[in-house]
Amino acid sequence: MVKHMFLEDVNNLISDDKWLIFQNEYNTEVNPRYETLFTLTNGYMGVRGTFEEGSEGERSGNFIAGIFDKSDAQVREIVNAQNWLRIKLYVEGEELSLDKCQLIEFKRILDMKKGILFRSMLIKDSKDRITRIEGYRFISRSDLHRSAIKLFVTPVNYSGVVGIESIIDGTVLNSADSPKHRVKHLKVADNSSLNKSGVYLETATIDDDIRIATGSAVRLYHYEDKEKNNIAKFKRFLPLGEMSIEYFEFDGTENKTVVIDKFIITYTSRDVKKGLLKSTVEKELFAFAGEGIDKELQRHIEVYEELWSVADINIEGDEEADKALRFNIFHLMSSVNENDPMVSIAAKALHGEGYKGHVFWDTEIFMLPFFIYVHPKAAKTLLMYRYNMLDAARKNAALNGYKGAQYPWESADTGEEETPKWGFDYMGNPVRIWTGDLEHHITADIAFAVWEYFRATEDIEFMLNYGAEVIFETARFWVSRCEYVKELDRYEINNVIGPDEFHEHVDNNAYTDYLAKWNIKKGLELINMLKEKYPEHYHAISNKKCLTNEEMEKWKEVEEKIYIPYDKDKKLIEQFEGYFDKKDYVIDKFDENNMPIWPEGVDITKLGDTQLIKQADVVMLMLLLGEEFDEETKRINYEYYEKRTMHKSSLGPSMYAIMGLKVGDHKNAYQSFMRSANVDLVDNQGNTKEGLHAASAGGTWQVVVFGFGGMEIDKEGALNINSWLPEKWDKLSYKVFWKGNLIEVIVTKQEVTVKKLKGKGNIKVKVKGKELTIE
């Protein structure tokens, strides 16, 4: 336990060790990784885990969902907004700098149960004065606009004047550490004092004049003073250009603790009209400061308690896996705003600037299953983002010469294609990025996600009013995307990139072709369902979308004749036409994190000439459409492609773990699971500093529930449980929503127990092939 390091008030807040992630030393080399690990977010805003006082080499970040700007960047990117964390301390004028003073003690703790970041340190300055600083901060999950910092400052061996600078810093940049790419997305619109009781900084984005308004107020008082009387003997407001600063001084007394409460309110012009921003922030700020931090903190903790009551998974017998899984779940469920259907979850969530804050297929295929089964309201909101971007997808299809709706590979706030045209290869050479032009499978991925949500929730209102249109318009795209080859009497999808991005400009990628076929077929099935059960809705949508019998016949023809490169005798699916003709390498060496090492002789600038792949492709297909393939086909393809997958994307290990369990490769499945679970905790991709691997977090949950927990939906739409536990696991328990009912599944080596916790009516579940009725 670590509680001896903290004051009693802080001790009482900290959860048990299984909920805690620790940083035990200050190190500028690894700090950027901890900044990502210790990011706090409520889905509306994410603030990286930098230090209040700042530090050398930090990557500060304050990201607000839905706030994008292009300015001088290649494409629209999430804006790094003004930094409100800053609190600098001075003793008799000398700054207590993490990089210039001596750190005698140091610890930071992320409390995942409560969504709080704790800190404690003992610091000695150049005059040998020792100061203890401890405290915590949180971004409220109850009121999304509220954040707070509480610090306890104790002069250990001196008395003297202590100064405090509370800063809202608008000098922030995107890509600040890269002279080649850094961009300024904000200009200051207002920097002012709030009735001498707080400060206000309002910024505006360069392109669209979106306003971001931040207000902060500081309260100083002695720790023992229950009345919290102000002890500042000097106070000054400094509107220094793009920084809004309050400076305070108080008389520090040896071994007497002073409390610094910093209250922060954030609003944007997405929330309220520009003319009302300042008055809204001021009103909310003083209401918050008047109430105090404790009440908001309690409400915040209660929201997390409610979320964890469904989301928490217990693994008994494997503490490392148990905590790593909890870490992934914490960040995933913290990253969604279930009340805003105009935003989604980016590939790096709100944890960093990686991938420019863009939304990929990661959300629908890797993250969404968690929300479907744990937080269905949030899942619906994420799908509504795609529905709300449907017009942009139609525009995208038309621009590319197709019909229907073609979703962009990278999406931001407008729904238009935001993939950069240029990037860098593994050697740092500039390369053309083709994913935005060619990685079309995302369109089918989104349709697939719509159907998966419907299967699990039976939310017919969503399907009738929103989901059906997405499936129809994406099916229409695929019919126009397919090319008819007369001499072979088949339809092909040529010049694409599949999930494996080592190979570009390929023809008939099996994943893409199969998902396109599925998308068109599902569109036809849905039309028949609507005709039969909801004729009024069918007539409305068919009139709106001009669905004709002639077009439906075309859909049937294309769906039946789409070509899949599949040798049914060998049962081996060729990833794309010509893949087996590439130079073959087999992976046989791994690094200290059990990640593959490039085979000897590989030219990593010409990976497209080899059979090495970046991530799961054919294996991914067999997971999504598992009912289409028999067990032997799955095993043969898993064994072939597993040896050739470099896992240069964090998306791969979780998928190989699930498939490994399905085909009996239990040892490698567990290793793949731990690769996925630890991707950020041990930084096995080497880029955690750029932000959370959010898709891997979702994939990690899938491995435990769909893999070890054995949960799947069969062809008939029934819930199946076919579990398998690793040797060191004694018990696994998880909860999911299934068609409006909350159920708990408890798995041991001896038995599987399924309980209904909430809901009406009986539930039928197949446990290891035996049908049970759960009352």
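Here, residue 1 is simply the first one shown, and the rest follow in order.
Cβ coordinates come from backbone N, Cα and C, glycine included.
Keep in mind that this structure shows the original residues, not the substituted ones.
What you are looking at is a predicted structure, and each value in this text was computed from that prediction instead of being measured.
If you take the C-beta of GLU501 (active site, proton donor) and look for same-chain residues 6 or more apart in sequence within under 8 angstroms, you find THR435, GLU439, LYS614, GLN615, SER649. Taken from Swiss-Prot, the feature active site, proton donor covers GLU501, and the record attributes it to similarity to another entry.
Residues or ranges marked as substrate binding site by Swiss-Prot on the basis of similarity to another entry: TRP361, ASP362, LYS614, GLN615. According to its DSSP assignment, LYS614 (substrate binding site) is coil.
ARG48 to Gln appears in Swiss-Prot as a mutagenesis experiment; the accompanying note says: Retains 60% of kojibiose phosphorylase activity. Within 10 Å of the C-beta of ARG48 (mutagenesis position) we count 28 further C-beta atoms, all protein chains included. In the three-state DSSP reading, ARG48 (mutagenesis position) counts as coil.
One entry in Swiss-Prot concerns the mutagenesis experiment LYS114 to Gln. Its note says: Retains 85% of kojibiose phosphorylase activity. Sequence-distant neighbours of LYS114 (mutagenesis position): residues of the same chain at least 6 apart with a C-beta under 8 Å from its C-beta are LEU13, SER15, TRP19, PHE138, HIS300, ILE301, TYR304.
ARG137 (mutagenesis position) falls within a strand segment according to DSSP. Take the CB of ARG137 (mutagenesis position) and look out to 10 A: across all protein chains shown you find 23 other CB atoms. ARG137 to Gln appears in Swiss-Prot as a mutagenesis experiment; the accompanying note says: Retains 60% of kojibiose phosphorylase activity.
Quoted from Swiss-Prot, the note on mutagenesis experiment GLU284 to Gln is: No change in kojibiose phosphorylase activity. Sequence-distant contacts of GLU284 (mutagenesis position), defined as residues of its own chain at least six apart whose C-beta falls under 8 angstroms from its C-beta, comprise HIS145, ARG146, GLY215, ILE265, TYR267. Under DSSP, GLU284 (mutagenesis position) is assigned to a helix (H, G or I) in the three-state scheme.
All chains included, 29 other C-beta atoms sit within 10 angstroms of the C-beta of ASP362 (mutagenesis position). ASP362 to Asn appears in Swiss-Prot as a mutagenesis experiment; the accompanying note says: Loss of kojibiose phosphorylase activity.
Long-range Cβ contacts of TRP361 (substrate binding site) within its own chain (separation 6+, distance under 8 Å): TRP409, HIS441, ILE442, ASP445, ILE446. Site extent for substrate: the farthest pair of Cα atoms among TRP361, ASP362, LYS614, GLN615 sits 16 Å apart.
DSSP assigns GLU501 (active site, proton donor) to coil, not to a helix or a strand. Under the three-state DSSP scheme, LYS114 (mutagenesis position) falls in the coil class. A gap of 12 Å separates the Cα atoms of ARG48 (mutagenesis position) and ARG137 (mutagenesis position). You'll find the Cα of ARG137 (mutagenesis position) roughly 30 Å from the Cα of ASP362 (mutagenesis position).
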